[in-house]
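Some features that Swiss-Prot has for this protein:
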type: MUTAGEN; residues: Ala33 to Thr; note: No longer binds to YfiR
type: MUTAGEN; residues: Val40 to Ala; note: No longer binds to YfiR
type: MUTAGEN; residues: Ala171 to Val; note: Residual binding to YfiR
type: DOMAIN; residues: 183-236; note: domain 'HAMP'
type: DOMAIN; residues: 279-415; note: domain 'GGDEF'
type: BINDING; residues: Ser288, Asp330; note: Mg(2+) binding site
type: MUTAGEN; residues: Asp330 to Ala; note: Produces a wild type colony morphology and an attachment level around 60% of wild type
type: ACT_SITE; residues: Asp330; note: active site, proton acceptor
Amino acid sequence: MNRRRRYTGSNPSLRRVLYRAHLGVALVAVFTAGLAVTLVGLLTLRAYADPNQQLIARSISYTVEAAVVFGDAQAAEESLALIASSEEVSSAIVYDRQGQTLASWHRESTGPLHLLEQQLAHWLLSAPTEQPILHDGQKIGSVEVKGSGGSLLRFLLTGFAGMVLCLLLTALGAFYLSRRLVRGIVGPLDQLAKVAHTVRRERDFEKRVPEAGIAELSQLGEDFNALLDELESWQARLQDENASLAHQAHHDSLTSLPNRAFFEGRLSRALRDANEHREQLAVLFIDSDRFKEINDRLGHAAGDTVLVNIAMRIRGQLRESDLVARLGGDEFAVLLAPLASGADALRIADNIIASMQAPIRLSDGSTVSTSLTIGIALYPEHADTPAALLHDADMAMYIAKRQARGSRRLAELNDPRILQEEKEIDSATPEAPPK
């Protein structure tokens, strides 16, 4: 038969799975949104960078026009530096009519981010912008302006910092919302798991799952509680049936008295207790006189009524600690434990015999009388085992029945007369003695 796979603890819990899922979704969403915004921003900056670079080149061409006309390199450099230093320009060069460099300006490479700015400008900005310098409609030179990646780098760094901050805030928000959601989902599931574990380990079918705040989980809890109701009812019926079967296995169905197996087990325990506490006990072997005659003459129903009444009358003469059992047919056995003396056993036997003096009323209104013959064996005087005690009490009962029906007899240890009569009984025919 396939064994059910058990949880080993290596799998992640539902709580952790939900936390990871919520955090992952939130981070992916923020990262995707941040990346999209950054790309759109870069494209927008690039779209504005080209016209701005052309405006800067045109402004420089107007400013250095006079210096180019007169070939004044110093004035051209001063004008060039004045404009380029305040704009997003990495370099600017002024050429004369012959294409020779008249003036140039380059932004100083300060800081570790200069190379990164150059790389961004190379990747994202267009080629350097060239603007002719005109005088009276004639080209007298040109200006070459190369853009700087400083703005792009600042934008990227600001966007990255903002995205990291958003990711942190999103992670905190996702953790908080996940805890609330997990509390609503995992909490009821934990309760259900605890109840199921308690029911499985302790067989406590009275446990119930509390109502959840989510409809589906609440329905699951109701179905689980309904299942527990059925299991509790089934368990109760099973216990009742087991108790009934156990009672039937150890009790006589007619008289409801314990049977021979139950009596012998109880006698064995009583002997151990008596030996441990040095106490005395007695076994009474009881047989109904002329029961076969009553059963044959009046029928089995009358015989059953007689047996039930005998059981009730014997039980009525005993203490709560004593035990009476039906061994079979019309034979009964009584365990008297503890016992103060053998005289108490004789007195109880006399009371049982006396209880049978009143006639037994049958179902048809008629009455019938019977008597009981009792054999008594004492522990430890006569025997110290269950079988030996029952045997000695049985032998004493048969001897008493031969001598006088409706009497009682105490087994006697090593009594020659008892031994002789016991031999006669053992050698007699299998037919039971008259009752």
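Cβ coordinates are placed from backbone N, Cα and C, and glycine is handled just like the others.
On the structure: features taken from Swiss-Prot.
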residue: Ala33; record: mutagenesis position; Cβ contacts under 8 Å, 6 or more apart: none
residue: Val40; record: mutagenesis position; Cβ contacts under 8 Å, 6 or more apart: none
residue: Ala171; record: mutagenesis position; Cβ contacts under 8 Å, 6 or more apart: Leu23, Ala26, Leu27
* Of the residues in the domain 'HAMP' (183-236), how many are helix, strand and coil by DSSP? -> 42 helix, 0 strand, 12 coil
* Residue distribution over DSSP helix, strand and coil in the domain 'GGDEF' (279-415) -> 57 helix, 39 strand, 41 coil
* Take the C-alpha atoms of Asp330 (mutagenesis position) and Ser288 (Mg(2+) binding site) and report the distance between them in angstrom, rounded. => 6
* Asked: For Ala171 (mutagenesis position), what is the secondary structure state per DSSP, taken as helix, strand or coil?
  -> helix
* Asked: Taking the domain 'GGDEF' (279-415) alone, what is its mean pLDDT?
  -> 92
